[in-house]
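Copied over from Swiss-Prot, here are the features:
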type: MUTAGEN; residues: Arg119 to Ala; note: In Spo73AAA; disrupts localization to the prospore membrane; when associated with A-121 and A-123
type: MUTAGEN; residues: Lys121 to Ala; note: In Spo73AAA; disrupts localization to the prospore membrane; when associated with A-119 and A-123
type: MUTAGEN; residues: Lys123 to Ala; note: In Spo73AAA; disrupts localization to the prospore membrane; when associated with A-119 and A-121
Amino acid sequence: MGKNHFLKDFSALPEDVLIENERGITLLGYPLFSPKILLPHVDPPQFQRLNTENGSLIALSKNTISNFIELYPIDLSTERTAGSSSSQMTKWFVLMDYKEKYDIDDQGWCYSWNFNNSRWKSKNGLVRRRVWVRLPTTSHGLD
């Protein structure tokens, strides 16, 4: 388990929260970010789960993350609301400006110079993170 230096107030977050991590390099003046250049044994894995009870970050292996279709971190065809008797579908969404506390860019990324830093901003940095939350979806079908 890793320490959480990123999310300070997680009391109002949903139960299912994932943190996506990437490292970047600058090539010919353009920043390029990818999870493939995360440094082993230095950086966290590409995905971490937030334990909303104590705020710790739990590493997720690549085998846990099964599908990246439509930019969702987990396969949605089998995802259901946990502990619910109904079979309500849920979707993963990027958390955008949670309670106006975070300085993020238009795609939900926060940037910093390293992952252990407590200061994250909407631009400039060697590493970046974004938060995914799983929320129930409503059906608006015409029956």
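Glycine is treated like the rest: Cβ placed from N, Cα and C.
If you look for the noted substitutions, you won't find them, since the model keeps the original residues.
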Proximal but sequence-remote residues of the same chain as Lys121 (mutagenesis position) (Cβ under 8 Å, at least 6 apart): Asp103, Cys110, Tyr111, Ser112
Residues near Lys123 (mutagenesis position) in space but at least six apart in sequence (CB under 8 A): Asp105, Tyr111
Counting only residues 6+ apart in the same chain, whose Cβ is under 8 Å from the Cβ of Arg119 (mutagenesis position)? Ser112
